Amino acid sequence: MGCVLLFLLLVCVPVVLPQGLRCLFCPVTSLNSSCAPVVTECPVQELCYTADGRFGRSSVLFRKGCMLRADCSRSRHQMIRGNNISFSFSCCGGHYCNSQPRAEPGGRLLLLLLPAAALTAAGAL
């Protein structure tokens, strides 16, 4: 009787195991291309990240996935098609926190120039 009770207890009570974050994964992708992200569950000790790949001063690539917290503050260099690309990482600790769309190249500059263009067109400058 005791073995049956123990068996029923083990079967009926769910085992709670620590779960990792759910993040989006995109392989290295060109900024002018799109990625169909795949949902992935990170190991418990990892965070979600979005990486910005730069060639010189220009953002040219991005990627998303999971990485160890200790690696979030490190930049990495990778040779891609003969070009030395420097990746910097932005990590976050919530489910799907790396799902925000990437900024379009030059988007911030465009936002800064729009008010000046509007004033110029209105003859205020």
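Each residue, glycine too, has its Cβ placed from N, Cα and C.
Every position carries its original residue.
The annotation domain 'UPAR/Ly6' is assigned in Swiss-Prot to 23-98 on the grounds of sequence analysis. For the domain 'UPAR/Ly6' (23-98), DSSP puts the residue distribution at 3 helix, 48 strand, 25 coil.
The note that Swiss-Prot attaches to the published mutagenesis ASN32 to Ala is: Glycosylation-defective mutant. Does not affect ability to promote fertilization and mediate sperm-egg binding; when associated with A-84.
Long-range Cβ neighbours of ASN84 (mutagenesis position) (same chain, at least 6 residues apart, Cβ-Cβ under 8 Å): PHE55, HIS77, GLN78. Under its mutagenesis entries, Swiss-Prot includes ASN84 to Ala with the note: Glycosylation-defective mutant. Does not affect ability to promote fertilization and mediate sperm-egg binding; when associated with A-32.
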Taken over the domain 'UPAR/Ly6' (23-98), the model's mean pLDDT: 96
